[in-house]
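*Asks:* I'd like to ask you about the structure that follows.
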Amino acid sequence: MAGPRYPVSVQGAALVQIKRLQTFAFSVRWSDGSDTFVRRSWDEFRQLKKTLKETFPVEAGLLRRSDRVLPKLLGQASLDAPLLGRVGRTSRGLARLQLLETYSRRLLATAERVARSPTITGFFAPQPLDLEPALPPGSRVILPTPEEQPLSRAAGRLSIHSLEAQSLRCLQPFCTQDTRDRPFQAQAQESLDVLLRHPSGWWLVENEDRQTAWFPAPYLEEAAPGQGREGGPSLGSSGPQFCASRAYESSRADELSVPAGARVRVLETSDRGWWLCRYGDRAGLLPAVLLRPEGLGALLSGTGFRGGDDPAGEARGFPEPSQATAPPPTVPTRPSPGAIQSRCCTVTRRALERRPRRQGRPRGCVDSVPHPTTEQ
């Protein structure tokens, strides 16, 4: 690879809550065109600020205030000021996420000597925990509404969304109700975007008309490569997304060079230990042993999800049209009343609030199944 890379932009992606510990997920764009997801805590940012002051005393204004170029990281009192009267750790966490994003952007906008220093490059480089294929049990990921940019609005309305929802297709026709008690009819081969997966087997999906509904997971399967909602070919999403557990330097022309934490698309797998991958605008071979399913990146981008016993991303065939006459998939047992909401965070429950349920069942729907959150 030509020269060391350095971060060029940082964007706040999500608030990750693990029991009582809050960490902040960021999407980091690098000088080589790649992007990675990292998680950092508030204390880690405070330690970064301290290290920068020791490493760059002039830029920190320790000798003369007029020479200061390092941005300030507001303290706890300044952070809580815009949130007076508001209740909840989630609101404060989202405010911190916005504040840390602003601080990170200002750091990268300082002098090149500081912005490209090993201190900042190392801080935003993926760490072993960032490369884990799954978040710790009990983790909650809270996404801020995209349009809520100002800090003063960070504790406002929230929404469940995906940065890039995964598109799955329906195996057979199925009728249920959406989150507003309207008929939700899915046809065979229809593409649905998965917004939220729940262990009960009922997933929150969205159709082309922007209707959202709880839908049985056995009725869904991965769409064929290049057959998204728009129906056009897309090399950028032609395979599952994996993460490089460590850096790799190519030794042949048909191989790829990737840094640690690089997110690659697997175009073709092989039992010989080398997979054909796409990284940026280049395609080449990578050792399969270096690749692992994404954890946080998959959750935030909605891609790379592999279910069942297929964690290694092995190629799977797609059913022929004649298989549409096969017996309908088994519908999972609906959870007990309130089971899904009890497993969701407060943000999710608020996003799923709806009008009072109407009486009667929708017309033209055979064996209509209410979504699990509407049972009384």
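Glycine is treated like the rest: Cβ placed from N, Cα and C.
Residues annotated as domain 'PX' in Swiss-Prot, with sequence analysis given as evidence: 1-131. Residues or ranges marked as domain 'SH3 1' in Swiss-Prot (evidence: sequence analysis): 163-225. What Swiss-Prot records for 237-296 is domain 'SH3 2', and it gives sequence analysis as the kind of evidence. R40 to Q appears in Swiss-Prot as a published mutagenesis result, with the remark: Loss of ability to activate NOX1 associated with loss of lipid-binding and plasma membrane localization. Record note (Swiss-Prot) on the mutagenesis of W274 to R: Induces interaction with NOXA1 in vitro. According to Swiss-Prot, the experimentally introduced change P332 to A is described as follows: Loss of intramolecular interaction. Among the mutagenesis results in Swiss-Prot, R334 to A has the note: Loss of intramolecular interaction. The residue drawn here is the original one.
Relative to the rest of the structure, where do these features sit?
*Replies:* DSSP assigns R40 (mutagenesis position) to a strand.
The 10 Å shell around the Cβ of W274 (mutagenesis position) contains 17 further Cβ atoms across the protein chains shown.
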*Asks:* Under 8 Å between C-beta atoms and at least six apart in sequence, can you list the same-chain neighbours of R40 (mutagenesis position), or say none if there are none?
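*Replies:* Listed in sequence order, they are T23, F24, F26, L100, F123.
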*Asks:* Mind checking how the domain 'SH3 2' (237-296) divides into helix, strand and coil residues in DSSP?
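*Replies:* Across the domain 'SH3 2' (237-296), DSSP assigns the residues as follows: 5 helix, 28 strand, 27 coil.
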*Asks:* Per-residue pLDDT averaged over the domain 'PX' (1-131) comes to what?
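*Replies:* Averaged over the domain 'PX' (1-131), per-residue pLDDT gives 84.
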